[in-house]
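For reference, the structure discussed in these notes is given below.
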Amino acid sequence: MAIVAQGVSTILTTFQKTFKGLLPLIILVAYTLLGAWIFWMIEGENEREMLIEQQKERDELIRRTVYKINQLQIKRQRRLMTAEEEYNRTAKVLTTFQETLGIVPADMDKDIHWTFLGSIFYCMTVYTTIGYGNIVPGTGWGRFATILYAFIGIPLTVLSLYCLGSLFAKGCKMLWRFFLKSTRVVSKDLSNKISEAADNIEEGTTAITPSAEKTENNDDDLLSFPISGLLLITVIWVIFCAVLFTFLEEWDFGTSLYFTLISFTTIGFGDILPSDYDFMPIVGVLLLIGLSLVSTVMTLIQQQIEALASGMKDNIDQEYARALNEAREDGEVDEHVDPEEDPENNKKSFDAVISRMNWSKRGLYYLLPDSQKKELAKQSEKKMGRKSIKIQTDNDLLETLIREEILKAELNNEMHKYTAPRSSHQPKLVYSDVREKEVPIEVVRVEHFNHGNEDYLEHDI
């Protein structure tokens, strides 16, 4: 029972996390249906009335035109044909002329755009910012509703695309881990982790917990996933959509591919459009998935560039250390120059070090952002002045420790352990074993010893 309960709990937890991740997408779907109903109610009847009115105007125009032409023909033919025959012939000529111009009678089944399915497609073109232009509001209220709908829908779409991209990224990481496991590919930093764990055990420190390692690996898995694989998936999806459109719209493959790419990049010229509005929701779903793929790929490319820049900085820093040593050996860099006192000389030294790097490392350096270049220059200043600062700090610290050691010996009456007998005219030398070194200094206080009262003046040697 415990195993069953644990399994049910795991399933519920997974479902809860998945539902939480899909919640913005569910809200977006509901928002789409709500917007479709609103625009359908606002624009649907208006469009129908406009089409009916246009058809009436066309019919009236044709009737008047035919009548006038008929009257003219009657007068010209001098009653060689009946009026009905002349009317029919003239109407036929005008109808042919009208069809040649592309003016055809309105089809209430095909020419209606503001159906519920068409309204869904319109909502998708609004909040994805594609905007083909084939469906537009014709009323003031419709335009006002479009503006409000876009203000809410566009941020919601961005959030939904982010959630879809995150789910897609998780799927990529699962496939990548499965690939590594099935091919028994060992991570390149496994040996480093083993060494670190061994060092931690030897030093008595706490090793990294499996949960911490799992969290770190989950964060790095997506960056380690080859970006070429994601690009390949995106290309496959684009080709799939293009092939699907060739069957839905009877387009050639070039036209379908053009429409797909124009849509996925949210350019949306509107010159190529689906003709069957019953398939509009399917087109919208395909475009939404394509946009999420494009968004994911662009985000991952940015993360890959940032990771590459970080790796470049580490490589350049190592190369800098090697080039700095070579420059110092050749005398191009002065070891004792304080960069704060002579920044101009430090700049020349830094340029000399950069010039000694190989062309690939030097190229990576020039590709770094300005902020990281400045950081590397600051590291250069620290390295250039590190030796003199280190020597200065060591001397001061050593002197302080020696004086503390002498004071302790004085308080414990153990000065005889550190003193060496000298003649009366020679200064008394005191030795300290601080840091396993014997550093002589002259006594600066008045010392009293068992063999007599003698005064000694001290000063540093």
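The backbone N, Cα and C atoms fix where each Cβ goes, and this holds for glycine too.
Listed in Swiss-Prot is the mutagenesis experiment G140 to E, annotated as follows: In sa589; defects in locomotion. Among the mutagenesis experiments that Swiss-Prot reports, G165 to D is described with the note: In e1913; homozygotes are embryonic lethal, heterozygotes exhibit defects in locomotion. Per Swiss-Prot, mutagenesis M280 to I is noted as: In cn110; temperature sensitive defects in locomotion.
Overlay of Swiss-Prot feature records on the structure.
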residue: G140; record: mutagenesis position; CB count, 10 Å: 9
residue: G165; record: mutagenesis position; CB count, 10 Å: 20
residue: M280; record: mutagenesis position; CB count, 10 Å: 22
Cα separation, G140 (mutagenesis position) to M280 (mutagenesis position) (Å, whole number): 25
Nearest-integer angstrom distance between the alpha carbons (Cα) of G165 (mutagenesis position) and G140 (mutagenesis position): 37
Collapsed DSSP category at M280 (mutagenesis position): helix
